[in-house]
Amino acid sequence: MYTSGYAHRSSSFSSAASKIARVSTENTTAGLISEVVYREDQPMMTQLLLLPLLQQLGQQSRWQLWLTPQQKLSREWVQASGLPLTKVMQISQLSPCHTVESMVRALRTGNYSVVIGWLADDLTEEEHAELVDAANEGNAMGFIMRPVSASSHATRQLSGLKIHSNLYH
């Protein structure tokens, strides 16, 4: 798994985790949009990184919205992952052309602690700015999940994971 250049525009994953830690004490957080690029043949790596964050967000009174392209979340997986089944909503078979628009609308409402959407193509500057504004307005987090195949991964970048944090620099 590696993150794209867009992921570093608003924040890194480690700062997202620190924001979540503050949610428990302050009960407020600013909006965040982050892209997660992962290998399709290694979904466990993504789960290891995101599940603790999603479990923490599940303690809020707000919903978690999953905008999935084809697959449907299984109840068994949601429960086994420690996510609150009663707070997870899913819209599946959403056309990619509607994913960004749906994410913006959902983030803006403030009804969701996190909105997760799958996109195959890079965001435009305008789409990214619109998502950031919506996340800030709704005080929510948005994750753009971008799967890549193992063959395209080998041609794009050799390192598997890059997490930039000002804590280590």
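The backbone N, Cα and C atoms fix where each Cβ goes, and this holds for glycine too.
Here the original residues stay in place, and none of the substitutions has been built in.
DSSP assigns Arg39 (mutagenesis position) to a strand in the three-state reduction. According to Swiss-Prot, the mutagenesis experiment Arg39 to Ala carries the following note: No effect on degradation by Lon protease.
Quoted from Swiss-Prot for the published mutagenesis Arg62 to Ala: Loss of degradation by Lon protease. The secondary structure of Arg62 (mutagenesis position), as reduced to three states from DSSP, is coil rather than helix or strand. The Cβ of Arg62 (mutagenesis position) lies under 8 Å from the Cβ of Lys87, Gly110, Asn111, Tyr112, Ser113, Ala140, each of which sits 6+ residues away along the same chain.
For the published mutagenesis Arg62 to Cys, His or Ser, Swiss-Prot gives the following note: Loss of activity due to loss of ability to bind to FtsZ.
In Swiss-Prot, a published mutagenesis experiment is listed as Lys72 to Ala, annotated No effect on degradation by Lon protease. For Lys72 (mutagenesis position), the count of additional Cβ atoms within 10 Å of its Cβ stands at 10 [all protein chains shown].
Taking the Cβ of Leu83 (mutagenesis position) as reference, residues of its chain lying under 8 Å away and at least six apart in sequence are, in sequence order, Leu51, Leu54, Gln55, Gly58, Gln64. DSSP assigns Leu83 (mutagenesis position) to coil, not to a helix or a strand. In Swiss-Prot, the entry for mutagenesis Leu83 to Arg states: Loss of activity due to loss of ability to bind to FtsZ. The structure shown retains the original residue.
Here the residue is the original one, but Swiss-Prot notes a mutagenesis experiment at this spot, Leu167 to Ala: Slight decrease in degradation by Lon protease.
Its Cβ taken as reference, Arg39 (mutagenesis position) is surrounded by 18 other Cβ atoms within 10 Å in the chains shown.
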